[in-house]
Amino acid sequence: MTDDKKKGKFIVFEGLDRSGKSTQSKLLVEYLKNNNVEVKHLYFPNRETGIGQIISKYLKMENSMSNETIHLLFSANRWEHMNEIKSLLLKGIWVVCDRYAYSGVAYSSGALNLNKTWCMNPDQGLIKPDVVFYLNVPPNYAQNRSDYGEEIYEKVETQKKIYETYKHFAHEDYWINIDATRKIEDIHNDIVKEVTKIKVEPEEFNFLWS
């Protein structure tokens, strides 16, 4: 990477199911585009790939497999997009991502009772985000929505376990806790304030789990 090339920023949204990640990530992408920032919006799992289609059937409870197998598939789904993400960032394009490796650890360790260190190992070496916005809502926040429960992890007791596991990342300096029980506009405004603090300057990549 040349010194005069500004690397794009990598922003991740994390949180429980139905915490507002899709809404807030879309709003941020719109904001960046309106401010002449070239940006790519990604989602994990990406259900369009071969691996992603298997994951999608699992989440919809249309197939079953061992806990270890599904965890490794989630990780593989992230790895198959690493070249794309790296290429975008090197071109100066920002990447906004709905879920990332932190979901893998929180869900597999919290919901499936897999060892936390074991869960982290497959994602070691993935590109580290510049900032993670954790949309913090209570585990029972979305239980009254009409479509709640359609996917395998959408149970309040399961969400409670995942919620506790997410706390392992709260000490990271790039992890920003956002109260997501408020109005959509207020949440978005807080996120924009944090994004404007991100320095855009030449730098090398950092990787998980450094």
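Glycine too: its Cβ is placed from the backbone N, Cα and C atoms.
Don't expect the noted substitutions in this model, because it carries the original residues.
The structure displayed is predicted, hence computed values, not measured ones.
According to its DSSP assignment, TYR107 (mutagenesis position) is helical. Sequence annotations record features per position, and here Swiss-Prot assigns dTMP binding site to ASP17, ARG47, PHE74, ARG78, ARG99, TYR107 based on experimental evidence.
Within the same chain, the residues at least 6 positions away from SER108 (mutagenesis position) whose Cβ sits under 8 Å from its Cβ are ASN67, ILE70, HIS71, PHE74, LEU114, CYS119, listed in sequence order. The annotation dGMP binding site is assigned in Swiss-Prot to ASP17, PHE74, ARG78, ARG99, TYR107, SER108, TYR153.
Sequence annotations record features per position, and here Swiss-Prot assigns ATP binding site to ARG18, SER19, GLY20, LYS21, SER22, THR23, ARG182. Counted within 10 Å of its Cβ, the other Cβ atoms near LYS21 (ATP binding site) come to 23, all protein chains included.
TYR43 (mutagenesis position) is surrounded by 16 other CB atoms, counting those within 10 A of its CB over all protein chains shown. Annotation note: TYR43 (mutagenesis position) sits in a strand segment as assigned by DSSP. According to Swiss-Prot, the mutagenesis experiment TYR43 to Arg or Leu carries this note: No defect in catalytic activity.
Counting every protein chain shown, 26 other Cβ atoms lie within 10 Å of the Cβ of PHE74 (mutagenesis position). DSSP gives PHE74 (mutagenesis position) a helix state. Listed in Swiss-Prot as a mutagenesis experiment, PHE74 to Ala is described as follows: Loss of thymidylate and guanylate kinase activities.
Around TYR107 (mutagenesis position), a 10 Å sphere centred on its CB holds 26 further CB atoms from the protein chains shown. Quoting Swiss-Prot on the mutagenesis of TYR107 to Phe: 4 to 5-fold decrease in affinity for dTMP and dGMP. 6-fold decrease in catalytic efficiency with dTMP as substrate. 65-fold decrease in catalytic efficiency with dGMP as substrate.
Among the mutagenesis experiments that Swiss-Prot reports, SER108 to Thr is described with the note: No defect in thymidylate kinase activity. 2.1-fold reduction in affinity for dGMP.
Looking at Swiss-Prot, the entry for mutagenesis of SER108 to Ala says: No defect in thymidylate kinase activity. 1.3-fold reduction in affinity for dGMP.
For ALA111 to Lys, Swiss-Prot lists a mutagenesis experiment annotated as follows: 8-fold decrease in affinity for dTMP. 4-fold decrease in affinity for dGMP. 439-fold decrease in catalytic efficiency with dGMP as substrate.2000-fold decrease in catalytic efficiency with dGMP as substrate. Within the same chain, the residues at least 6 positions away from ALA111 (mutagenesis position) whose Cβ sits under 8 Å from its Cβ are TYR153, THR158, LYS161, ILE162, listed in sequence order.
TYR153 (mutagenesis position) carries neither a helix nor a strand DSSP state and counts as coil. Per Swiss-Prot, mutagenesis TYR153 to Phe is noted as: 2.5-fold reduction in affinity for dTMP. 2.6-fold reduction in affinity for dGMP.
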Between the binding-site residues SER19, SER22, THR23, whose Cβ has more other Cβ atoms within 10 Å than any of the rest?
SER19
Sparsest-packed among the binding-site residues, when each Cβ's other Cβ atoms within 10 Å are tallied, from ARG18, ARG78, ARG99, ARG182:
ARG182
Work out how many Å separate ARG47 (dTMP binding site) and SER22 (ATP binding site) at their Cα atoms, rounded off.
15
Consider each pair of residues in ASP17, PHE74, ARG78, ARG99, TYR107, SER108, TYR153, all listed by the record as binding dGMP, and report the largest Cα separation in Å as a whole number.
19
May I ask which of the recorded positions TYR43, ARG78, ARG99, TYR107 is closest to ARG18 (ATP binding site) if we compare their C-alpha atoms?
ARG99
